[in-house]
Amino acid sequence: MLRTMLKSKIHRATVTCADLHYVGSVTIDADLMDAADLLEGEQVTIVDIDNGARLVTYAITGERGSGVIGINGAAAHLVHPGDLVILIAYATMDDARARTYQPRIVFVDAYNKPIDMGHDPAFVPENAGELLDPRLGVG
């Protein structure tokens, strides 16, 4: 039996730009792609925390260190700059691997810089209060 499991999650990233006229995808800072073990072209689900929108697209590599989370193409109708999003990737694996697999969970600050990384999808960092809306700390 094969199971589809959580592979990677970038938690509560801030959308930095949206380009309706781009061909599609989500642009993700190369540092975040590395931290979350995402490859260019990999399928990702975007969950918009602000409005509840959910969509599936693919990742493209953004400038390293830029903090970019760019929503491209038709998805720009659903997700807007400043929105908080969760980026999720799944992997299909056999039952034995699924029982031992540890996903990559990346928490980011208001500038989309990794501040906590782990493997437990239920883990909440000590500074979770600040992560509830990292935009409050910007400025």
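Including glycine, each Cβ sits where the backbone N, Cα and C put it.
The active site, schiff-base intermediate with substrate feature in Swiss-Prot is assigned to Ser25; the stated evidence is sequence analysis. The active site, proton donor annotation in Swiss-Prot covers Tyr58. Swiss-Prot lists Thr57, Gly73, Ala74, Ala75 with the feature substrate binding site. Here the residue is the original one, while Swiss-Prot reports the published mutagenesis His21 to Arg with the comment In S11; may confer PZA resistance; when associated with V-49. Quoted from Swiss-Prot for the published mutagenesis Ile49 to Val: In S11; may confer PZA resistance; when associated with R-21. One mutagenesis experiment named in Swiss-Prot is Ala128 to Ser, and its note says In S6; may confer PZA resistance. The note that Swiss-Prot attaches to the published mutagenesis Glu130 to Gly is: In S13; may confer PZA resistance. Recorded in Swiss-Prot as a mutagenesis result, Val138 to Ala carries the remark: In S9, S10; may confer PZA resistance.
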What's the longest C-alpha separation between any two of Thr57, Gly73, Ala74, Ala75, the listed substrate-binding residues, in angstrom?
10
Distance check, please: Cα of Ile49 (mutagenesis position) against Cα of Ala75 (substrate binding site), rounded to an integer number of angstrom.
15
For Ala75 (substrate binding site), nearby residues of its own chain (Cβ under 8 Å, 6 or more apart in sequence)
Ala18, Gly24, Val26, Ile46, Leu55, Thr57
Reduced to three states, what secondary structure does DSSP give Tyr58 (active site, proton donor)?
strand
Around Tyr58 (active site, proton donor), which of the listed recorded positions (His21, Ser25, Ala74) come within 10 Å, judging by Cα atoms?
Ser25
Rounded Cα distance, in Å, between Gly73 (substrate binding site) and His21 (mutagenesis position) is 5
Cα-Cα distance linking Ser25 (active site, schiff-base intermediate with substrate) and Ala74 (substrate binding site), given in Å to the nearest integer:
9
Remaining residues near the recorded substrate site, that is with C-beta within 8 Å of the centroid of the site residues Thr57, Gly73, Ala74, Ala75
Gly24, Ser25, Val26, Leu55, Ile71, Asn72, Ala76, Leu78
DSSP says Gly73 (substrate binding site), in three-state terms, is helix
